[in-house]
Amino acid sequence: MDEAALEPTLVQTLAVSTAKGGRYLSLSPSFQRCSLASWIKENIKKKECCFYVEDGREGICKCGYPKVQHCDEAIKPEDYMGEQWDKHRHVRETPTDAFGDISFGGLGQKTGKYVRVSSDTSCENLYQLMTEQWKLRSPNLLISVTGGAKNFYIKTHLKDKFRRGLIKVAQTTGAWILTGGTHAGVMKHVGMAVRDYTLSSGSMEGQIVVIGVAPWGVIHNRSTLIHPEGRFPAYYSLDEQGQGRLSCLDINHTHFLLVDDGTQGHYGVEIELRARLEKLISKLSLGNRESGVTIPVVCVVLDGGPGTLNTIYNSMLNHTPCVVLEGSGRLADVIAHVASVPVSKVTMALINRLLKRFFMQEYKNFTELQIIEWTKKIQDILRMPHLLTVFRIDEDKNYDVDVAILQALLKASRSDEHAGRHCWERQLELAVAWNRVDIAESEIFTEESQWTSSDLHPAMFSALVGDKPEFVRLLLENGVCVREFLEREETLCELYSHLPSCFFLRKLAKRVQGGKMRRGQEPLPGSRKVCLSHVSEEVRHLLGSFTQPLYIASRYKPTKDDVRLKVPSKGALDLPCSGEEWSADTVWDPGRDLFLWAVVQNNRELAEIGWEQCRDCIAAALAASKILRKLAQESGEDDSEEATEMLELANHYEKQAIGVFSECHSWDAQRAQKLLIRISPSWGRSTCLWLALEAHDKSFIAHSGVQALLTQIWCGELSVDNPHWKVLLCMIFFPLIYTGFLTFRRDEDIQRQAERTEQQKLAMESVFAGQSDGKIKRHLRGFSQKSELKPLNCSSRLMSFLKSPQVKFYWNIASYFGFLWLFAVVLMIDFQTSPSWRELLLYVWLTSLVCEEIRQLYHDFDGSGFRRKAKMYIKDLWNILDVLSIVLFIAGLICRLQASDTVFYIGKVILCIDFIIFCLRLMAIFSISRTLGPKIIIVRRMMLDLFFFMFLLSIWVVAYGVAKQGILIENEERLNWIIRGAVYEPYITIFGNFPTNIDNTLFDISSCSVNASDPLKPKCPMLNADNTPVFPEWLTIMMLCVYLLFANILLLNLLIAIFNYTFQEVQDNTDTIWKFQRYELIKEYHSRPALPPPFILLSHLILFIRGVFLRDLPQRHKNFRQELEQTEEEELLSWEAYMKDNYLASTRQDESQSVEHRIHDTAEKVGAMSELLEREQEMVSATMAKRLARLEEQVSESAKALRWIIDALKSQGCKSKVQPPLMRSKSSDRDDGDSSGQETDDEEAPHMFARQLQYPDSTVRRFPVPEEKVSWEVNFSPYQPPVYNQQDSSESDTSALDKHRNPGGRTGIRGKGALNTLGPNHILHPIFTRWRDAEHKVLEFLAVWEDAEKRWALLGGPAQPDEPLAQVLERILGKKLNEKTKTLLKAGEEVYKGYVDDSRNTDNAWVETSIITLHCDKNTPLMADLNHMVESSLSSHQPLQWREVSSDACRCSYQREALRQIAHHHNTYF
């Protein structure tokens, strides 16, 4: 099968991930109910009686239902007249009429789902109902809880442990709990455990699934559940008082399967269906994967009676492990007391005493035959110790029931026939599925198991995909190598295909299908392939185009086997990968791949583990911050909650980067600064500094170590310790730089090197002490020549001084002030019709500024490309001001050069406004100042707030202005006066310029124009006959008061509050914000030419000539990007990793010393101490009760002995007719289960397989034969075995059977059974052996698989007593092989001959065998034929296989003994 076909698709991942979060496709509830009802009616049936026959009670049928509940056909049947009532014939199936949601009411409004099902319902349909219709996730474990169906007492401590452990194992493993479903006995305890968990958790997420399988005919108030179309919901009331012999459903179960066999009042009708359902689930693959690991099933037993014993017995025969809780009562205590006793000591007398002790009043109902059967079944149970686990609270083990359950499953798994590496891998996969790290640490990763990294890869993949970070960490601690795990490209592709539902997954799906998917649209059926080029393109989009793709074509080249994703297309289309040739400098870092996979899904714990595996940890943390902030920005509209979580995780990794960098900076500042500017091949050849700037990690940039680097870059080759006044003085009189007045960094390096050289010289002198002075001088001279630094010459000092960004900045400040001074002079003094020399100089100056802006636009500082550079340029506010000022200047210049006086004046006005913008540009220059810079940031923030305030204010201004203008003035047509009256006057009113035209007392007709004829006067308001205004004076004054109340008081105070909030917000972080924005200015002046405007034109001319004609553009400076040699790179990263480990260790230590951690630790210790004292008290009480019971029994026996002595004395020396009582020995005391040690039988039990209760391939049950009654010499009067012959036989009469008696003893059945003849039935086993290797270290034998017994066995066949050996071998092996084995027969040796414990044996027929060993050489023709026979048998139901001769190779005792003798004969290990 094509590998790609097995790989999961993205749409499946989306569906599963959504299901994990409890989200399903949004369908209306009515549609879901209709769909459920339709499916149930089609697939689920109920049973009803179709033949009414009274059972002796009036109006009651044999089925238990009253006559009124029978249909007319059942009351008057025509087909069954005269027949006896038979449940199998007179009960029919019809569509069920009881299903839906069940509501129990009360506190919390508990609800569940229920359905009435026929007892013959297909288990496949039931499982489909639960998983597809009820939307239950497939279980990772099935816990079948069985025991007492009636209420019973259980100790408080044991009850708490059971409830806590059951919920814990179900919660952590994702298990289903299966019970009887009624509100009584053990089912009630399970329900109470679920209730306690629900109340404590307070949420429906991670709901425990508890499925009750109850008989429909015994449910009280079941009529409320019946409706042909289903009830949504059905209101069910718990009525324990009126239930009588019936039972109520438990209100704390989540789902109910109500099994209907057509009868009423009969318990146990659900047992068969429940067993079939458990068997079906146990055969399903764990996690719906084809890994060969099936869903494990465990049986938990509390209390219990005869029905529970049958359940345990049958479960263990089906290889289901059982956990018995000692102290829960009755059957559970009986089994617990004999669990540590040898089977040979478990007698009928012991079982009789235990039943009397634990069943008390119920013991009277036990018959002798029942005690015999109980003894036999308990003996068989004890013979399967790998499937039996007893949980005792009085043992010195402080763990709950959950650990006992999981340990029982692992113990059963270890005893599997396929033990070995496969067994360990299965156990590990189970532990991963259960998410139980504690079990894996204690039971799997032990000294017995040796794991390689490749062995743990499947578990690692499951843990990563299943979001189990603790398991991932455990696997890494136990040898998983991330490099080996991610070595194959397909592994990483599969990880991305298994991403849970997240924003990145939707973006990736959109990219795979070419961007045609709309927002919110889920991928639809159809398939395209995903390869790491898709991931690389998406990650590059998130990181920024300044980075290179993370996955190069040579490392991860997409192939035809790439993982498939579902996209909406009609067929399978191959999406070609990007054809871009990626840089070969990009390296493969598996830790980075794992970290990146966890980050994009916003998984904090897995990302933390991946980050710890990264080589370049600071760059990784900063890159994660950038990716997460970008994802949060893009997903904000879709999922604000997810965006918030992403921002929190981004802040976390910014803190991690700060922490590691602080650790590095405290140890070595120079190496730490080198980490900031080194090019990181793992992260797209970016730098830590640039990643932090792109991610807007202000706190990281504000770190003292980063600021020290920026200050160093700012000063250039000058020392950072130079005072500003020295720099300014040298700018005025530059020859001072040659006098030592100004310190250069080279001078400081020389001084430091001289100090180090002096120290090393002293060390070398001490090393070469005693040698000649000439030799010491030669060593010192050679050392000095290797490490000597030369001081800067005069020209280098001058160029270094001029190229310093700090000096450039000061020159540009002076130049800009000169420009503004010249601009102001021209505008105010020298703005003539013909341009003067000052104005011409201004134009030249502006030209230099324009050229510099063009250079900045095209200067690709980080190599990200012109498009990105242009976008960044436009986004900068200061660049916008620069462009605006230049455009306005050009516009003003064009108008100024016109001949028209009007246009000339307009040009001057434009230039004056432009001067304002140039002055505002000064704020950017002074942002470098530590004092003014933060204030400029505050002003910028307040300007943004002012825009929002003006929007609110404009509403009131326009509202009041239009209303006032309309009231006062009639039909004003002059636009300028309309705007003045409706906008301007209301606006200036806010600042205290109150209008006079709204008050009649201040009205002056001379101040206005009546007909609006005077353009310089406003129009008069409407006048009456005496030339006074007619508007209502009270209204305009009231409007003014209300307007001033809202505009002048409310809104202005709101503006003050907004400004105050902005000031406080920025002021708290003003230093951080200033340090972050300081970088932009440093970067600008670092790349700026040395000459200030207007002399900068010379620099621009040189750059133009070099770029256009010489094609020799200057390289980007190494102060911001530095490529390290490979050796230096490895050393630096190793040092960084060491610093990271120090930081993480200190962080963990700080957390452990925190107050919260100490309080939590103290609370845990107090709880453990309280539990220990409580358990100790219960242990003392239980021990005391046992001692008192034993003392009472011994006193009673002593009294009997004394009575016998008295009777003997009375007889005057004659023997007393009364036998002396037998005193109990220590061994009998131990029979009561007080033995603490686990004992085993010294010898094998007599034919154990021949006494199995169920005879193979039949419905016949043997008579139970306890071990003590096996021997024919022992009297067993109740023994009445059935007679069974699979084939008709005339030898079934008693006389013929008595002629043959099984030498092994009683078997519980008479006749031939499935054997051919009475008496011995002979079988011959030829054992072919060979050496696996040339060193003769491993001996192998030819084995055959017995499908019925599910085990490997020896090759063999039937033989007649007097039949020649060659003839038997010919029938077993064939004629060809038989001819080639004749020579081996001479050297063959008979290693065993005698009785065989076979499950087909009876009292009168049994199996005897003869085993012969035949050793083959590896290069003989016979060996070739045998190997061919093995290969050809693989497809048959009885395959052959060469297996190692070992103690676990065969299960049968006689075959195991034969293999032991063969191993001893060949001197090899067994």
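Each Cβ is built from the backbone N, Cα and C atoms, and glycine gets one as well.
Quoted from Swiss-Prot, the note on mutagenesis experiment K150 to A is: No significant effect on channel activity. Applying an 8 A CB threshold to same-chain residues 6+ apart, the list for K150 (mutagenesis position) reads A184, G185.
According to Swiss-Prot, the mutagenesis experiment Y267 to A carries this note: Decreased channel activity. Applying an 8 A CB threshold to same-chain residues 6+ apart, the list for Y267 (mutagenesis position) reads A149, P215, V218.
What Swiss-Prot records for Y267, R274, G305, P306, G307, T308, R330 is ADP-D-ribose 1 binding site, and it gives a curator's inference as the kind of evidence. Non-local neighbourhood of G307 (ADP-D-ribose 1 binding site): A149, G268, I271, each in the same chain, at least six residues away, with C-beta under 8 Å from its C-beta.
Mutagenesis annotation in Swiss-Prot: E270 to A, described as Decreased channel activity; the structure shown retains the original residue. Within the same chain, the residues at least 6 positions away from E270 (mutagenesis position) whose Cβ sits under 8 Å from its Cβ are S119, G180, V213, A214, P215, L257, V259, listed in sequence order.
Here Swiss-Prot notes a mutagenesis experiment, R274 to A, with the remark: Decreased channel activity. Loss of channel activity; when associated with A-330. Just so you know, the Cβ of R274 (mutagenesis position) picks up 22 other Cβ atoms within 10 Å once every protein chain is counted.
Quoted from Swiss-Prot for the published mutagenesis R330 to A: Decreased channel activity. Loss of channel activity; when associated with A-274. Taking all protein chains in view, 21 other C-beta atoms sit within 10 angstroms of the C-beta of R330 (mutagenesis position).
Among the features that Swiss-Prot reports, Ca(2+) binding site is placed at E853, Q856, N879, E1084, with the record citing a curator's inference. On its own chain, Q856 (Ca(2+) binding site) has Y873, N879, E1084 as residues at least 6 apart in sequence with a Cβ closer than 8 Å to its own Cβ.
What Swiss-Prot notes for the published mutagenesis of R930 to A is this: Decreases in sensitivity to PIP2. Mapped onto three states, the DSSP output places R930 (mutagenesis position) in coil. Listed in sequence order, the residues of the same chain lying 6 or more apart from R930 (mutagenesis position) and placing their CB within less than 8 Å of its CB are W1074.
The Cβ of R1088 (mutagenesis position) has P805, K808, N812, E852 as same-chain neighbours under 8 Å, each 6 or more residues away in sequence. Among the mutagenesis results in Swiss-Prot, R1088 to A has the note: Decreases in sensitivity to PIP2. The residue drawn here is the original one.
Within 10 Å of the C-beta of R1400 (ADP-D-ribose 2 binding site) we count 21 further C-beta atoms, all protein chains included. According to Swiss-Prot, the feature ADP-D-ribose 2 binding site maps to D1398, R1400.
Nearest by CA distance to P306 (ADP-D-ribose 1 binding site), out of the recorded positions R274, R330, E853, D1398, R1400, is R330. One residue stands out among the binding-site residues T308, N879 for having the most other Cβ atoms within 10 Å of its Cβ: T308. Spatially close to E853 (Ca(2+) binding site) yet at least six residues away along the chain are N879, D882, V883, I886, judged by Cβ distances under 8 angstroms. Its Cβ placed at the centre, E1084 (Ca(2+) binding site) has 19 other Cβ atoms within 10 Å. Residues E853, Q856, N879, E1084 make up the record's Ca(2+) site, and a Cβ search at 8 Å around their centroid adds E852, R855, L857, Y873, D876, W878, D882 from the same chain.
All chains included, 16 other C-beta atoms sit within 10 angstroms of the C-beta of G305 (ADP-D-ribose 1 binding site). Among the binding-site residues G305, D1398, R1400, the residue whose Cα lies closest in space to that of R330 (mutagenesis position) is G305. Among the binding-site residues P306, D1398, the residue whose Cβ has the fewest other Cβ atoms within 10 Å is P306. The shortest Cα-Cα distance from G305 (ADP-D-ribose 1 binding site) to any of the recorded positions (R274, D1398, R1400) is found for R274. R274 (mutagenesis position) has T308 as its nearest neighbour among the binding-site residues T308, D1398, R1400, going by CA to CA distance. Among the residues the record lists as binding ADP-D-ribose 1, namely Y267, R274, G305, P306, G307, T308, R330, the two farthest apart have Cα atoms separated by 23 Å.
In three-state terms derived from DSSP, E853 (Ca(2+) binding site) belongs to a helical segment.
In this structure the alpha carbons, written CA, of D1398 (ADP-D-ribose 2 binding site) and T308 (ADP-D-ribose 1 binding site) are 28 Å apart.
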